[in-house]
Amino acid sequence: MENILDLWNQALAQIEKKLSKPSFETWMKSTKAHSLQGDTLTITAPNEFARDWLESRYLHLIADTIYELTGEELSIKFVIPQNQDVEDFMPKPQVKKAVKEDTSDFPQNMLNPKYTFDTFVIGSGNRFAHAASLAVAEAPAKAYNPLFIYGGVGLGKTHLMHAIGHYVIDHNPSAKVVYLSSEKFTNEFINSIRDNKAVDFRNRYRNVDVLLIDDIQFLAGKEQTQEEFFHTFNTLHEESKQIVISSDRPPKEIPTLEDRLRSRFEWGLITDITPPDLETRIAILRKKAKAEGLDIPNEVMLYIANQIDSNIRELEGALIRVVAYSSLINKDINADLAAEALKDIIPSSKPKVITIKEIQRVVGQQFNIKLEDFKAKKRTKSVAFPRQIAMYLSREMTDSSLPKIGEEFGGRDHTTVIHAHEKISKLLADDEQLQQHVKEIKEQLK
């Protein structure tokens, strides 16, 4: 069969004729041919959402198109690239190789062209890690060696490591830069023993200028691999070569990691990355939208940033999902559409933040009184009773202190709040009508 890349490009050209432009641009354009093994053609999708959609909607179309081109019935399989942050639906630019082509005995690792210092969004949670990474890139083995970056999944550790690699190569094209995961290091080490090529393996990783090794926690419990990496580390460090390491936790918390490795990781600088704050999340979304030429309303970016606060990967994935959903149903992007698109991925356990003002608003609607009446000095039953219910609910449904609640009700004393809470609690024990009123108010608030 012809070259797999050529085949897939031909298939895409045919599929483009069969789909609407929005559907093709959204779902097909970002796919890549991965491999052909036996009668199974494997295609990469940018993320889980795209993979699931392709499998459910376009599997037969793709298989039929391949058959038309080759006369062969192939099974189609979709995968997501491993160790890669959320990608978008746009075609990827040519990747930059981390080493020059003429070094044939050197590992041909690739750096993600999107992971540069220019595309990294700086916030309070990553500012120090970014500064340290830039310092290392500007002066390899002279600033911090090793540089150890740790933090949760999808927070930008890999981005910074690739950015260091790009910067070094851009300023010194002859530099030998290698990026790999510790899992790949382990697998290659095992294969070198099996194939009796241990010397080749050592030469490959001990003759570099910059070694960027991701997810070092994977070495935990692997004694022989730790032994090999220990000597690799020593060789590079003694020859003033830069080492950058990432992990999901600090060295002292990696289980079954040899003390001698742990101590060496602590020779240089250890810095963490924490989840981005709201302002940083919004900035990340804006930069992503601008890079892809997307016009996303501010209210939508604020909504996504408020809902997704765990990591950058999920944040960008949510934006992709909203854009894709908008394209599919052919509607403009707004906050309501974003809520609909993300309803399946926003944690249902995430509690809504209920405020005293919101309680006053809902109680006011139930009893037909104005918001200002809650703070007024009126003592008529038509106002005082709803006010007491609102105080009761403020005590039950918010974390506000008694003085704070009193302040929100016209500067009343905290003893007034206590009295209101006790009174409504007693009435609720016997008054079914009041029970129903309070139940309805709580349901509206939730």
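Quick reminder: no glycine exception, Cβ is built from N, Cα and C everywhere.
Trp27 to Ala appears in Swiss-Prot as a mutagenesis experiment; the accompanying note says: Domain I no longer interacts with SirA (in E.coli). Lethal in vivo, loss of interaction with DnaD, protein enriched at oriC, does not recruit DnaD to oriC. Around Trp27 (mutagenesis position), a 10 Å sphere centred on its CB holds 22 further CB atoms from the protein chains shown.
Around the Cβ of Asn47 (mutagenesis position), a 10 Å sphere holds 23 further Cβ atoms from the protein chains shown. The annotation that Swiss-Prot gives for the mutagenesis experiment Asn47 to Ser reads: Partially restores DnaD recruitment to oriC (due to partial loss of binding to SirA), increases presence of DnaA and DnaD at oriC during first 3 hours of sporulation.
Asn47 to Asp appears in Swiss-Prot as a mutagenesis experiment; the accompanying note says: No longer sensitive to SirA overexpression, no longer interacts with SirA.
Quoted from Swiss-Prot, the note on mutagenesis experiment Ala132 to Thr is: Over initiates DNA replication, increased propensity to form oligomers in vivo. Other Cβ atoms within 10 Å of the Cβ of Ala132 (mutagenesis position), summed over all protein chains shown, number 22. When secondary structure is read from DSSP and collapsed to three states, Ala132 (mutagenesis position) falls in the helix class.
The ATP binding site feature in Swiss-Prot is assigned to Gly154, Leu155, Gly156, Lys157, Thr158. Counted within 10 Å of its Cβ, the other Cβ atoms near Leu155 (ATP binding site) come to 25, all protein chains included.
Annotated Mg(2+) binding site per Swiss-Prot: Thr158, Asp214, Asp215, in sequence order.
Recorded in Swiss-Prot as a mutagenesis result, Ala163 to Val carries the remark: Suppresses overexpression of YabA, unable to form oligomers in vitro. Under DSSP, Ala163 (mutagenesis position) is assigned to a helix (H, G or I) in the three-state scheme.
For the mutagenesis result Arg281 to Gly, the note given in Swiss-Prot is Over initiates DNA replication, increased propensity to form oligomers in vivo. Counting every protein chain shown, the number of other Cβ atoms lying within 10 Å of the Cβ of Arg281 (mutagenesis position) is 24.
Around Ala163 (mutagenesis position), taking its Cβ as the centre, 24 other Cβ atoms fall within 10 Å, counting all chains. A 10 Å cutoff on Cβ-Cβ distances gives Lys157 (ATP binding site) a total of 26 other Cβ atoms nearby, all chains included.
Following the DSSP three-state reduction, the secondary structure of Asp214 (Mg(2+) binding site) is strand. According to DSSP, Arg281 (mutagenesis position) is assigned to a helical segment. Gly156 (ATP binding site) carries neither a helix nor a strand DSSP state and counts as coil.
Around Gly156 (ATP binding site), a 10 Å sphere centred on its CB holds 28 further CB atoms from the protein chains shown.
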